Structures are given as structure tokens and as C-alpha cells.
Amino acid sequence: MARSVTLVFLVLVSLTGLYAIQKTPQIQVYSRHPPENGKPNILNCYVTQFHPPHIEIQMLKNGKKIPKVEMSDMSFSKDWSFYILAHTEFTPTETDTYACRVKHASMAEPKTVYWDRDM
């Protein structure tokens, strides 16, 4: 009985330790197809290598939140870091700016990464 209690305690302590590790997310913003002004496309925000799993992702057009954003299911890598894809339909123009803003416990303030149409 004492062995079982000790084993359960060690497992719980190990799991708690997993949440103590924080990894800062890596953020990539890119379009599905090469951009053409006035032609509908898909804008992706791929967020990887973060821990713990709780994360907030917003996609922005000219600094304002885009309301219709879809999210993939969150998944994890072999190192227990997480990744997720946010995406939305958009029609690029010469003057509009697009970005992805990510808020995570590992960062003091949200990070915004802008879409570079030349990438």
C-alpha cells in the first residue's frame, strides 16, 4: 500500500513538473497561395514549440481582430511542446496589413508577427 501511494505521489510530482517548464511559441504567418491583389486566399498562422498548452491567438487586418478564424486541433511533439494552426480567408490588397497576435504565459506581453507577402 505504501509503495502504491509513493508511486502515485511521484507520478503527480512529475506531471506538475511538466507544467513548470515554459517554452516560448514560434510564430509563422504565410498565405496558402502566392498572393495576388484582389484574389481570395487563405492566411495561416502556425504557432509551434510552446508549453504550457494554454494559448490565445488572434489574426488581425489593419490592427483589428478578424472575427472568422478557424483553428486546428492542438497537437504535441515528441518533446511535449504543442503546436496549432489558425487560418482565415482573406483577399490581399496593396494597402492592407495582416498579422497574427499570440498571447502565452511564457511571454511578458503578446507578440505580433506580420504577414510578409514576399515570403
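Even glycines carry a Cβ here, placed using N, Cα and C.
This is the original sequence, none of the listed changes applied.
Averaged across the domain 'Ig-like C1-type' (25-114), pLDDT for the predicted model comes to 97. Positions annotated as domain 'Ig-like C1-type' by Swiss-Prot: 25-114.
One entry in Swiss-Prot concerns the natural variant Val8 to Ile. Its note says: In allele W3.
Here Swiss-Prot describes His54 to Gln as a natural variant; the accompanying note says: In allele W4. Within the same chain, the residues at least 6 positions away from His54 (variant position) whose Cβ sits under 8 Å from its Cβ are His104, Ala105, listed in sequence order.
Lys64 (variant position) is surrounded by 8 other CB atoms, counting those within 10 A of its CB over all protein chains shown. Listed in Swiss-Prot as a natural variant, Lys64 to Glu is described as follows: In allele W3.
In Swiss-Prot, a natural variant is listed as Arg101 to Thr, annotated with the note In allele W2. Arg101 (variant position) falls within a strand segment according to DSSP. Listed in sequence order, Ile57, Gln58, Met59, Leu60, Pro110, Lys111, Thr112 are the same-chain residues six or more apart from Arg101 (variant position) with CB atoms under 8 A from its CB.
According to Swiss-Prot, the natural variant Ala105 to Val carries the following note: In allele W2, W4 and W5.
Natural variation at this site is recorded by Swiss-Prot as Ala105 to Asp, annotated: In allele A.
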* Asked: If you draw a 10 Å sphere around the Cβ of Ala105 (variant position), how many other Cβ atoms fall inside it, taking every protein chain shown into account?
  -> 13
* Counts of helix, strand and coil residues, the domain 'Ig-like C1-type' (25-114), according to DSSP -> 0 helix, 50 strand, 40 coil
